[in-house]
Amino acid sequence: MDREPLSSGRLHCSARYKHKRSASSSSAGTTSSGHKDRRSDYDYCGSRRHQRSSSRRRSRSRSSSESPPPEPRHRSGRSSRDRERMHKSREHPQASRCIGVFGLNTNTSQHKVRELFNKYGPIERIQMVIDAQTQRSRGFCFIYFEKLSDARAAKDSCSGIEVDGRRIRVDFSITQRAHTPTPGVYLGRQPRGKAPRSFSPRRGRRVYHDRSASPYDNYRDRYDYRNDRYDRNLRRSPSRNRYTRNRSYSRSRSPQLRRTSSRY
């Protein structure tokens, strides 16, 4: 009578233990399957990302291979096409009412130029290019006609003729705007470490070079400037003066030391 409830109790405990193991195994299976699913999803997404990045790289490489290489630029910043276009415009300028007369004699006056070109049509104005320093003609001028046909006729008729012993060249002007007078002096940026021609670094004054001066005078000026610069360096550097003072002091004391040593 007593053994029956014990067997039934043992059976109940074993059933509960089996139920727990089955539940734990099922949960472990779900977690493992969940991990597997996550890994598979990650692998799928990673492969898709890899495919996208590789396709982007291919498209970039194709676009870079298809695009032409950049044009080499000149020191002035202009490309080769711009320089070719400018060269062509200089060789074959467009027809305009302004013509340029080049190769003139520096003694040819504006009045003579007007008499020469006035027979082809009414002239609006003549601009002689004058040197600012010498106040003389630089050998070319610009003539503005009122009509384009008159400017074309003057160009075709007067190009190559001889005026005051010089054969002139007539062509259309490259620029369509009014020409500004040239100052006769270089107005660009000066290179580093160099002063303008008319400026002397010594005492900051202007020096006017005389062509009749002898080479000895130039040598003397350079020698004086070198001595002045050496004196300024001596005055500015105290360490060099200290060294010279110590050296003179040692020279003055050296004979006395020798005499005292000889006594003993």
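Backbone N, Cα and C define each Cβ position, glycine as well.
Computed over the domain 'RRM' (97-175), the whole-number mean pLDDT of the model equals 94. If you look up Swiss-Prot, you'll see 97-175 marked as domain 'RRM'.
Listed in Swiss-Prot is the mutagenesis experiment ARG138 to Leu, annotated as follows: In pm1; loss of female-specific DSX splicing. Loss of male fertility. According to DSSP, ARG138 (mutagenesis position) is assigned to a strand segment.
Annotation of the mutagenesis experiment PHE140 to Ala in Swiss-Prot: In pm2; no female-specific DSX splicing. Some low male fertility. In sequence order, GLY100, VAL101, PHE102, GLY103, LEU104, VAL129 are the residues of the chain that are 6 or more apart from PHE140 (mutagenesis position) and have a CB within less than 8 Å of its CB.
Annotation for ALA151 (mutagenesis position): spatial neighbours ALA95, SER96, ARG97, CYS98, ILE99, GLY121, ILE143, PHE145, PHE172, criterion Cβ-Cβ under 8 Å with sequence separation of six or more. Under its mutagenesis annotations, Swiss-Prot gives ALA151 to Val the following note: In ts1; little female-specific DSX splicing. Loss of male fertility and temperature-sensitive phenotype.
Swiss-Prot documents SER173 to Ala as a published mutagenesis change and attaches the note In pm3; greatly reduced female-specific DSX splicing. Retains male fertility and temperature-sensitive phenotype.
For the mutagenesis of SER173 to Phe, Swiss-Prot gives this note: In a15, loss of female-specific DSX splicing and male fertility. The structure shown keeps the original residue. Counted within 10 Å of its Cβ, the other Cβ atoms near SER173 (mutagenesis position) come to 18, all protein chains included.
Record note (Swiss-Prot) on the mutagenesis of SER173 to Thr: In pm4; loss of female-specific DSX splicing. Retains male fertility and temperature-sensitive phenotype.
The mutagenesis experiment PRO181 to Ser is recorded by Swiss-Prot, whose note states: In ts2; temperature-sensitive phenotype.
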>> On the three-state reduction of DSSP, what should I expect for ALA151 (mutagenesis position)?
In response: helix
>> Please report the Cα separation of ARG138 (mutagenesis position) and SER173 (mutagenesis position) in Å, rounded to an integer.
In response: 17
